[in-house]
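Just passing along the structure, written as structure tokens.
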Amino acid sequence: MRVGVLGAKGKVGATMVRAVAAADDLTLSAELDAGDPLSLLTDGNTEVVIDFTHPDVVMGNLEFLIDNGIHAVVGTTGFTAERFQQVESWLVAKPNTSVLIAPNFAIGAVLSMHFAKQAARFFDSAEVIELHHPHKADAPSGTAARTAKLIAEARKGLPPNPDATSTSLPGARGADVDGIPVHAVRLAGLVAHQEVLFGTEGETLTIRHDSLDRTSFVPGVLLAVRRIAERPGLTVGLEPLLDLH
């Protein structure tokens, strides 16, 4: 399988370049960074592209890839409901093309989101804290936003988080994502970390995941690359490939 990498000179992109080059069943067909023409992907007969670029350019990348029938595995963040709808509309004309967009490709992070959804209905309170390096473009992270949405979905019909706060500085209680407070930390020395805190009378539960190195994303990305052709259309999240129930 011929695989191209967009964002190849970034920290995650460079990790993906090395991972693809080291895989016996994959061929690195192109490695592109800012300023490189996307036509290099078609020139190299690329079948699947890994995109770890920037929210400002990812939609243009996807439009090109879909138009050319190239499957896309996307780890770039900043996707909204409107952006997902746009991707789906592009895919209508290319029913055999696949796009997988995931907020996180670390297997442990995907599992932590799954565990959080399972635990959510058993606790009165839930909050999310995400911690990342200071170069991250978006806040809160896509992983934290998705985690909060999964928790809110699991708690549907239950009372909201108890919170007697009547006065606070703007932002002190975090961002409200479907009723779940999400707090973002940006700190030098961090990579990608998340805590989900649950509380009820007499006990708390903390689910924490730490990506200590960007190689933590490699197994999930390569899994998606190898299986993406099985899932025409848009897939959001890595969970469908892990057979989680």
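Yeah, the Cβs are placed from backbone N, Cα and C, and that goes for glycine too.
At each noted site, the model still has the original residue.
Checked Swiss-Prot, it gives:
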type: MUTAGEN; residues: K9 to A; note: Increases the nucleotide specificity from 6:1 for the wild-type enzyme to 34:1, due to a 4-fold decrease in NADPH affinity while the affinity for NADH remains nearly unchanged
type: MUTAGEN; residues: K11 to A; note: 2.8-fold increase in catalytic activity with NADH as substrate, while the affinity for NADH is essentially unaffected. 70-fold decrease in affinity for NADPH, causing the nucleotide specificity to increase from 6:1 for the wild-type enzyme to 187:1
type: BINDING; residues: K11, V12, G75, T76, T77, A102, P103, N104, F105, K136; note: NADP(+) binding site
type: BINDING; residues: K11, V12, D33, G75, T76, T77, A102, P103, N104, F105, K136; note: NAD(+) binding site
type: ACT_SITE; residues: H132; note: active site, proton donor/acceptor
type: ACT_SITE; residues: K136; note: active site, proton donor
When neighbour density is defined as the number of other C-beta atoms within 10 angstroms of a residue's C-beta, which of the binding-site residues G75, P103 has the lowest density?
P103
Across all chains shown, how many C-beta atoms besides its own are within 10 angstroms of the C-beta of D33 (NAD(+) binding site)?
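Other Cβ atoms within 10 Å of D33 (NAD(+) binding site): 14.
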Which residue among the binding-site residues T77, N104 has the fewest other Cβ atoms within 10 Å of its Cβ, if you could check?
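T77, out of the binding-site residues T77, N104, has the fewest neighbouring Cβ atoms within 10 Å.
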What residues, ordered by sequence, lie under 8 A Cβ-to-Cβ from the residue listed as 'active site, proton donor/acceptor' and sit at least six positions away in the same chain?
S141, A184, V185, R186, L187, L190, V191, A192, H193
Roughly how many angstrom lie between the C-alpha atoms of T76 (NAD(+) binding site) and K11 (mutagenesis position)?
12
For a quick check of understanding: given the listed NADP(+)-binding residues K11, V12, G75, T76, T77, A102, P103, N104, F105, K136, what is the maximum Cα-Cα distance in angstrom, as an integer?
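The NADP(+)-binding residues span at most 18 Å between Cα atoms.
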Same-chain residues six or more away whose CB lies under 8 A from the CB of F105 (NADP(+) binding site)?
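Expected: G75, F217, V218, P219, G220, V221, A224, L238.
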Comparing the recorded positions K9, K11, K136, which residue's C-beta has the most other C-beta atoms within 10 angstroms in this structure?
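Comparing the recorded positions K9, K11, K136, the most crowded Cβ belongs to K136.
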